[in-house]
Amino acid sequence: MPTHHPITRQHWHHSWLSALALLCASLACGAKQVDVHDPVMTREGDTWYLFSTGPGITIYSSKDRVNWRYSDRAFGTEPTWAKRVSPSFDGHLWAPDIYQHKGLFYLYYSVSAFGKNTSAIGVTVNKTLNPASPDYRWEDKGIVIESVPQRDLWNAIDPAIIADDHGQVWMSFGSFWGGLKLFKLNDDLTRPAEPQEWHSIAKLERSVLMDDSQAGSAQIEAPFILRKGDYYYLFASWGLCCRKGDSTYHLVVGRSKQVTGPYLDKTGRDMNQGGGSLLIKGNKRWVGLGHNSAYTWDGKDYLVLHAYEAADNYLQKLKILNLHWDGEGWPQVDEKELDSYISQRLK
């Protein structure tokens with residue numbers, strides 16, 4: 001029969017502190033967390049900058065990646081071409097990516113509407129991310145690519161930039177429809193390179209009987225490619241976002257020795273044929289994990305993503321997790337860090 005041990009004062013005290021720590025992690029002990037969607041980051045000098053979906057693209061700054069201050073919005077008004085591309089555009093610019101190149105910061109962004117591929121990816125450029133600098137000014141360079149219903153079986157949102165071993169810069173993108181694509185950018189990183197070179201890098205099954213104007217059931221989007229060792233790692237979000245507690249977003253990964261693929265999962269299945277190894281899915285406290293980016297800073301690797309907090313009416317929160325690697329070179333994250341990383345938004 002089981003043996004029962006008395007609960008000592010020390011054991012009770014330890015259990016109480018553990019419960020309090022978990023409660024503080026869940027509620028951030030009263031501190032206001034950073035609520036972001038589709039987060040990407042970069043660093044200028046000793047300051048990190050965080051970019052999020054929102055009106056004009058919301059920008060935050062931090063010295064330690066934990067305490068964040070509102071910095072600016074990249075757009076004071078919507079891009080002049082937005083309503084032409086997407087008549088039902090609501091003013092929220094989606095899914096940015098930020099990329100440094102030859103002394104400039106390139107901020108890519110998406111114009112779209114839910115469930116439609118009346119979409120375009122644009123880019124705006126700045127010399128600095130410090131709004132106090134006299135050189136701070138966003139200059140919109142317009143549309144990089146545009147998707148048109150019935151013409152294109154892809155959706156021009158969710159851009160992410162990667163430079164290959166030869167210095168060639170590529171853009172990955174895509175959401176639902178025919179999956180995730182990759183193409184070469186031209187020298188000034190504002191348009192596809194000519195002659196154009198495009199690749200399909202990941203997709204899920206879609207019925208051939210579905211009308212091309214419909215998003216379909218292939219729940220895949222938000223590619224992000226990280227170079228590590230001998231491989232390019234393609235992260236993607238499967239499932240549905242933006243549904244509070246009903247969100248099914250989760251992260252999968254594959255890898256390739258070529259930036260153009262094929263990207264294979266741990267079983268050897270091509271991500272172009274439905275492959276993808278689970279990286280993180282979340283738990284009862286944190287759901288809808290996805291739309292990640294990934295970085296190497298000061299010799300350490302990090303996964304940046306949003307997660308919906310059940311204890312706060314499923315409001316989206318910033319998460320920055322340590323990215324580890326197993327013996328076979330596959331990325332790993334510790335789900336416990338969803339509780340231990342708690343951002344604070346400073347006034």
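Quick reminder: no glycine exception, Cβ is built from N, Cα and C everywhere.
According to Swiss-Prot, the active site, proton acceptor annotation covers ASP38, on the basis of a curator's inference. Neighbour density for ASP38 (mutagenesis position): within 10 A of its CB lie 28 other CB atoms from the protein chains shown.
DSSP gives GLU221 (active site, proton donor) a strand state. Summarising the annotation, Swiss-Prot assigns active site, proton donor to GLU221.
For ASP35, ASP90, GLY91, HIS92, GLY115, LYS116, ASN155, SER175, GLU221, GLN316, the entry in Swiss-Prot reads substrate binding site, with the evidence type experimental evidence. Residues within less than 8 Å, Cβ to Cβ, of GLY91 (substrate binding site) and separated from it by at least 6 positions along the same chain comprise PRO55, GLU78.
Over all protein chains present, the Cβ of HIS291 (Ca(2+) binding site) has 27 other Cβ atoms lying within 10 Å. The Ca(2+) binding site annotation in Swiss-Prot covers HIS291 and is backed by a curator's inference.
In the three-state DSSP reading, ASP35 (mutagenesis position) counts as coil. Of all Cβ atoms in the shown protein chains, 18 besides its own fall within 10 Å of the Cβ of ASP35 (mutagenesis position). Record note (Swiss-Prot) on the mutagenesis of ASP35 to Leu: Very slight decrease in exo-arabinofuranosidase activity. Switch from exo to an endo mode of action.
While the structure shown retains the original residue, Swiss-Prot records the mutagenesis experiment ASP38 to Glu with this note: Strong decrease of binding affinity.
Swiss-Prot documents ASP38 to Asn as a published mutagenesis change and attaches the note Slight decrease of binding affinity.
Listed in Swiss-Prot as a mutagenesis experiment, ASP38 to Ala is described as follows: Loss of arabinofuranosidase activity.
When secondary structure is read from DSSP and collapsed to three states, PHE114 (mutagenesis position) falls in the coil class. Listed in Swiss-Prot as a mutagenesis experiment, PHE114 to Ala is described as follows: Strong decrease of binding affinity.
Under its mutagenesis entries, Swiss-Prot includes ASP158 to Asn with the note: Loss of arabinofuranosidase activity. Take the CB of ASP158 (mutagenesis position) and look out to 10 A: across all protein chains shown you find 27 other CB atoms.
Mutagenesis annotation in Swiss-Prot: ASP158 to Ala, described as Loss of arabinofuranosidase activity; the structure shown retains the original residue.
GLN316 (mutagenesis position) falls within a strand segment according to DSSP. Of all the Cβ atoms in the protein chains shown, 26 others lie within 10 Å of the Cβ of GLN316 (mutagenesis position). Quoted from Swiss-Prot for the published mutagenesis GLN316 to Leu: Very slight decrease in arabinofuranosidase activity.
The Cα of ASN155 (substrate binding site) lies closest to that of PHE114, out of the recorded positions ASP35, ASP38, PHE114, HIS291, GLN316. Neighbour counts of Cβ atoms within 10 Å were compared for the recorded positions PHE114, GLY115, ASN155, and the top value is held by ASN155. Summarising the environment of GLU221 (active site, proton donor), the number of other Cβ atoms within 10 Å of its Cβ, over all protein chains shown, is 28.
Taking every pair among ASP35, ASP90, GLY91, HIS92, GLY115, LYS116, ASN155, SER175, GLU221, GLN316, the residues recorded as binding substrate, the greatest CA to CA distance is 26 Å. Comparing Cα positions, ASP35 (mutagenesis position) lies closest to HIS291 out of the recorded positions PHE114, ASP158, HIS291.
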